[in-house]
Amino acid sequence: MAITKINDCFELLSMVTYADKLKSLIKKEFSISFEEFAVLTYISENKEKEYYLKDIINHLNYKQPQVVKAVKILSQEDYFDKKRNEHDERTVLILVNAQQRKKIESLLSRVNKRITEANNEIEL
């Protein structure tokens, strides 16, 4: 994923404002928080059958309680299963089966489509 460098305060404000509009759109239209969206995107981007919660927290730029809450909600909505490691109770594993991965990919596909539509609606 290519990230464009921001050259000045005007570009920064413009990008942050635009990102905030998209975050709002995702929350409103798909009924998920941006932290939940970030967790699902991480899982989609890293095709594994299991993930360590600690790795997800370290990768995302959110505080641990925010990610833990997002993971709990997503687990309750059957986007994945969450369990404690049998050998180390402190370690939380996120397990994704084929059906759950399909559910994640379907949601992210709908979000991507909506972002494309929003690009045509929002004045950049």
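Note that Cβ sites are derived from N, Cα and C of the backbone, with glycine treated the same way.
Although substitutions are noted, the structure shown does not include any of them.
Marked as divalent metal cation binding site by Swiss-Prot: Asn7, Asp8, Glu11. For the mutagenesis of Asp8 to Ala, Swiss-Prot gives this note: Able to bind to the agr promoter, but fails to repress spa expression or to activate RNAII transcription; when associated with A-11. The structure shown keeps the original residue. In Swiss-Prot, a published mutagenesis experiment is listed as Glu11 to Ala, annotated Able to bind to the agr promoter, but fails to repress spa expression or to activate RNAII transcription; when associated with A-8. Experimental mutagenesis is annotated in Swiss-Prot for Lys28 to Ala, with the remark: Able to bind to the spa promoter. Able to repress spa and aur expression. One entry in Swiss-Prot concerns the mutagenesis experiment Asp88 to Ala. Its note says: Able to bind to the spa promoter. Fails to repress spa and aur expression. In Swiss-Prot, a mutagenesis experiment is listed as Glu89 to Ala, annotated with the note Able to bind to the spa promoter. Unable to bind to the spa promoter; when associated with A-90. Fails to repress spa and aur expression; even when associated with A-90. According to Swiss-Prot, the mutagenesis experiment Arg90 to Ala carries the annotation: Unable to bind to the spa promoter; even when associated with A-89. Fails to repress spa and aur expression; even when associated with A-89.
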For Asp88 (mutagenesis position), the one of Asn7, Asp8, Glu11, Lys28 that lies nearest, given that the recorded positions are compared by Cα: Lys28
Cβ-based neighbourhood (8 Å from the centroid) of the divalent metal cation site, residues Asn7, Asp8, Glu11 excluded: Ile6, Cys9, Phe10, Leu12
When distances run from the Cα of Glu11 (mutagenesis position) to each of the mutagenesis positions Lys28, Glu89, Arg90, the nearest one: Lys28
Cα separation, Lys28 (mutagenesis position) to Asn7 (divalent metal cation binding site) (Å, whole number): 31
Lys28 (mutagenesis position) - helix vs strand vs coil (DSSP): helix
